[in-house]
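Take a look at the structure below.
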Amino acid sequence: MTAILERRESESLWGRFCNWITSTENRLYIGWFGVLMIPTLLTATSVFIIAFIAAPPVDIDGIREPVSGSLLYGNNIISGAIIPTSAAIGLHFYPIWEAASVDEWLYNGGPYELIVLHFLLGVACYMGREWELSFRLGMRPWIAVAYSAPVAAATAVFLIYPIGQGSFSDGMPLGISGTFNFMIVFQAEHNILMHPFHMLGVAGVFGGSLFSAMHGSLVTSSLIRETTENESANEGYRFGQEEETYNIVAAHGYFGRLIFQYASFNNSRSLHFFLAAWPVIGIWFTALGISTMAFNLNGFNFNQSVVDSQGRVINTWADIINRANLGMEVMHERNAHNFPLDLAAIEAPSTNG
C-alpha cells in the first residue's frame, strides 16, 4: 500500500491530468475528444444565444439589403434565426480578425460561420467521445456509428451544400422559419422530393418512429407479472435489475398472430440491430442526397413526359410539382435575381415572323 502511494506522488502533473481526462470514474466522461468538444460546443452555444438575441441585420445576398434575424430587431422565437454569412464573403474563411471592424463582421454575417464551424467540430468530437468511452469500457463501437447519421446530415446542410453552391449564404439558417425557407428553396432548385435518397430518408425517419412506438408498446405490454392482480405490475421491478422484465416469447407470439409469423422477431439482438439500422441507414442516404444535390445532381425530372396522340401534354403529378417549383424559385431572393434560373434558361420565342 505504501509503494502505491509513493508511486502516485511521484507521478507527474501531466500524468495525473491524462489519468483524469481518460478516467471512467468521473461523473461525466471527458476523454481526449472531450478536450476539443467542450470548448467548441460552448463557443457555438454562447455565440448562438447572443446572436439570436442581439445580432444586427445581415446582408445575406450581398446586395446591400440586410435581413434581420435577432429578437431585438423585431423577430420572435419562430421568425428569429442566425442569418447565414453574406454572399459577398462566399466560401472565404471569415474570422473576426479578417474584418475591418466588428460592425463589418456582424453586417456580413460572421457569427453564422463561427457557430457552424465550431458546432460541426463539436458534434464530430462528441461522436469520437462516444467511441472513446465505449473503448474504455470494453463495449462495441456501434453507438458512435449510429450517431454518425445526424452528424452526416448536419455536415451536409451546413458545410457540403454551401461548398457545392459556392457560398455560406446558401447554408441552412439557424432558426425555425429559416429552416423552412431552406427546405422550400431546396425543393425549388433541386426537386428533392423526387430524389430517391430523400425518399429513403423519409422511410427511415417515419419507419423508425413506427418501429420505435411498436417496440416500446409491445415490451411495456408483455411484462412478466411479479405482483398480484391488486397492485401495479410496476411494483415488481427495481431500476437497473439484471433479470429480464418482459417475455420476448409472449411478445413474439402476440405480434406473429397480429400480422404473420415471420413479421415478428424472436431474437432480441437482431430486433435491436434492425431498430438501430433502419433510421440510421435512411438518414445516411438523405445526407448523401443533400451532398450530391449540392453539386446540382438533382432529383428526377418527369416534367411533361406524358402526351396524347396529338402531342398535347397530359399533366401528371410531376408537372404540378414543377409548377410549384417555378413559383418558389421566382419568389425567393426576389431582389437578387433579374431572371430566375429556371425561367431564364428557356429559349426565347422567335420574333422574325
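Backbone N, Cα and C define each Cβ position, glycine as well.
Residues or ranges marked as chlorophyll a ChlzD1 binding site in Swiss-Prot (evidence: sequence analysis): H118. In the three-state DSSP assignment, the secondary structure recorded for H118 (chlorophyll a ChlzD1 binding site) is helix. For H118 (chlorophyll a ChlzD1 binding site), other Cβ atoms within 10 Å of its Cβ number 20.
Feature annotation from Swiss-Prot assigns pheophytin a binding site to Y126. The secondary structure of Y126 (pheophytin a binding site), as reduced to three states from DSSP, is helical.
Taking Cβ-Cβ distances under 8 Å and a sequence gap of 6 or more within the same chain, the neighbours of E333 ([CaMn4O5] cluster binding site) are D61. The [CaMn4O5] cluster binding site feature in Swiss-Prot is assigned to D170, E189, H332, E333, D342, A344; the stated evidence is sequence analysis.
Secondary structure at H272 (Fe cation binding site), as computed by DSSP, is helix. Sequence annotations record features per position, and here Swiss-Prot assigns Fe cation binding site to H215, H272 based on sequence analysis.
Here the residue is the original one, but Swiss-Prot notes a natural variant at this spot, S264 to G: In strain: herbicide resistance. Taken residue by residue with DSSP, S264 (variant position) is part of neither helix nor strand, so it is coil.
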Other CB atoms, at most 10 A from the CB of H215 (Fe cation binding site):
17
Going by Cα-Cα distance, which of the recorded positions (H118, Y126, H215, S264, H272) sits nearest to E189 ([CaMn4O5] cluster binding site)?
H118
Considering the binding-site residues D170, E189, which residue's Cβ sits among the greatest number of other Cβ atoms within 10 Å?
D170
From the Cα of S264 (variant position) across to the Cα of H272 (Fe cation binding site), what is the distance in angstrom?
12
If you compare CA-to-CA distances from H215 (Fe cation binding site) to each of the binding-site residues Y126, D170, H332, which comes out shortest?
Y126
Can you see whether DSSP assigns H332 ([CaMn4O5] cluster binding site) to helix, strand or coil?
coil
Tell me which of the binding-site residues H272, H332 sits in the most Cβ-dense spot, judged by other Cβ atoms within 10 Å.
H332
